[in-house]
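> Quick one: the structure is below, and I'll ask about it shortly.
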Amino acid sequence: MKAFSSYDEKPPAPPIRFSSSATRENQVVGLKPLPKEPEATKKKKTMPNPFMKKNKDKKEASEKPVISRPSNFEHTIHVGYDPKTGEFTGMPEAWARLLTDSQISKQEQQQNPQAVLDALKYYTQGESSGQKWLQYDMMFIDDAPSRTPSYGLKPQPYSTSSLPYHGNKIQDPRKMNPMTTSTSSAGYNSKQGVPPTTFSVNENRSSMPPSYAPPPVPHGETPADIVPPAIPDRPARTLSIYTKPKEEEEKIPDLSKGQFGVQARGQKAKKKMTDAEVLTKLRTIVSIGNPDRKYRKVDKIGSGASGSVYTAIEISTEAEVAIKQMNLKDQPKKELIINEILVMRENKHANIVNYLDSYLVCDELWVVMEYLAGGSLTDVVTECQMEDGIIAAVCREVLQALEFLHSRHVIHRDIKSDNILLGMDGSVKLTDFGFCAQLSPEQRKRTTMVGTPYWMAPEVVTRKQYGPKVDVWSLGIMAIEMVEGEPPYLNENPLRAIYLIATNGKPDFPGRDSMTLLFKDFVDSALEVQVENRWSASQLLTHPFLRCAKPLASLYYLIVAAKKSIAEASNS
């Protein structure tokens, strides 16, 4: 690669936003009220049975009573809405407090009371225990929490909004022999019933044409020279969430159908895997051997309550990788670990962060991924003004990943800038598959609410069945994010934001008037409220807006500019 000299003409600096859209201050997130203490109940005295034999009495007295778990229990909900008074009736006290603080006006409540109940149900069902395994507990030693790691790690000199899995030395999986994509290093075993996958979708589409050579790095600069210190993160409410499926919950009365005071019977939840079952399953996935003999750790780039992230070198190839070491005992959703590893291992693509290997070392799981130094798209979005050509290029790369996943009946369900990772060569890759869903022929739709609220499609927020097009909606919101620096409703109360998504559908935003007609049509095609009218990923790849895409190498200068802006803001 030719280095810049003093005689070379450097391109103009990328436009920087006058003020960063990243949140610089810690924001207080309201805590849910604690449940009331159960009232003490007096034990009922039983009359002795005079017909019982004494020896039988002694035997029964020595035995401890066996109490079975409750079955066929009922939870009664009586929530109604009185249009005359404009008030909800029978609403739990905790819900009433949330509604009072939500800034949802009385007029809005009257216009769509069902949307209010849906929003309340979603907000109260969100559980921190359902966060993805890539996200650690929010534990920071310094006063200013890290802005970039969405998994809550305390960053070291380098940080990203998600696990920084990238690398430029990994062979393009579309050029690999389909029968060798799942190698022994990835822990593949023919007895597992998960055969190697082929790549039949868009094999001739290149994510970076040969003419798009990576830009030269200025003389004397390396990616390590431009790594900034960490700055505060986005609000905690932008973290991904998980709520249990509808079939596991108590029903909410559908006010649109005149259902007031519905009695809901609790149904059996899906059986949760035990720790022993998780370990047994992981042993069929991971590689056997000592990872220290294959990889040499270089730098620790993050740490948290249950693990650490390192950059490392594969000894045999000298390729740079990322290794995440996790203590399985500290992972709240161990099943998601298995889900993510299996999905990434069996769905390799040039626009998806590659899973390379995994090992079980005592109680620790080591996951090896490819590593890219560019960080997440969030840094570029919040610090730089992106041209239409750059936005089109990013959207094209993400759509290629989505088209590939959807063709294999996989829904990502958490598309946002935090989960788009960049290489210094301009490569764009999708990561974080902790919430992805595999659809079977028998189950073409999902009802589980997952993802991040501000990027959620209306059918997800309203808890309807949904399919792959929820990813397309999230891509449309991400396109707005690249224009505005943040998604719509980010400054609204979270409960009100959920209500607005369910009620308004396609959001309005200030920068819309300055967009070109082609860009507007592209966003509108992705943000169709009616799912049948919303374009698919394959259809959007044919949209004329993508023809204005600039070379991916142009992203290099935006990445550098964003890092410098973050460093200056941190030092000021």
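Backbone N, Cα and C atoms are what each Cβ position is placed from, and that goes for glycine too.
Look at Swiss-Prot and you will find 67-80 tagged as domain 'CRIB'. Recorded in Swiss-Prot as a mutagenesis result, Ser68 to Pro carries the remark: May prevent interaction with Rho GTPases. Defect in commissural axon guidance in ventral motoneurons in an RNAi-mediated max-2 knockdown background. Rescues anterior gonad morphology defects in pax-1 ok488 mutants. Swiss-Prot lists 295-546 with the feature domain 'Protein kinase', giving sequence analysis as the kind of evidence. Marked as ATP binding site by Swiss-Prot on the basis of similarity to another entry: Ile301, Gly302, Ser303, Gly304, Ala305, Ser306, Gly307, Ser308, Val309, Lys324. Under the heading of mutagenesis, Swiss-Prot lists Lys324 to Arg and annotates it as follows: Probable loss of activity. Fails to rescue distal tip cell migration defect in an RNAi-mediated max-2 knockdown background. Taken from Swiss-Prot, the feature active site, proton acceptor covers Asp414.
Help me see these features in their spatial surroundings.
In three-state terms derived from DSSP, Gly307 (ATP binding site) belongs to an extended strand segment.
Counting every protein chain shown, the number of other Cβ atoms lying within 10 Å of the Cβ of Lys324 (mutagenesis position) is 23. According to its DSSP assignment, Lys324 (mutagenesis position) is in a strand.
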> Within 10 Å of Lys324 (mutagenesis position), Cα to Cα, which of the recorded positions Gly307, Val309, Asp414 are there?
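Within 10 Å of Lys324 (mutagenesis position): Gly307, Val309.
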> How many neighbouring Cβ atoms, not counting its own, are there within 10 Å of the Cβ of Ser303 (ATP binding site)?
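Around the Cβ of Ser303 (ATP binding site), 18 other Cβ atoms lie within 10 Å.
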> Three-state secondary structure of Asp414 (active site, proton acceptor) from DSSP?
coil
> Between Asp414 (active site, proton acceptor) and Ile301 (ATP binding site), how far is it from one CA atom to the other, in Å?
24
> Taking the Cβ of each of the binding-site residues and counting other Cβ atoms inside 10 Å, which one has the highest number: Ile301, Val309?
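Ranked by Cβ atoms within 10 Å, first place goes to Val309.
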> Mean pLDDT for the domain 'Protein kinase' (295-546), rounded to an integer?
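Here the mean pLDDT over the domain 'Protein kinase' (295-546) amounts to 86.
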> Provide the number of Cβ atoms within 10 Å of the Cβ of Asp414 (active site, proton acceptor), excluding the reference atom itself.
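So the number of other Cβ atoms within 10 Å of Asp414 (active site, proton acceptor) is 28.
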> Including all protein chains shown, what's the count of other C-beta atoms within 10 A of the C-beta of Gly307 (ATP binding site)?
22
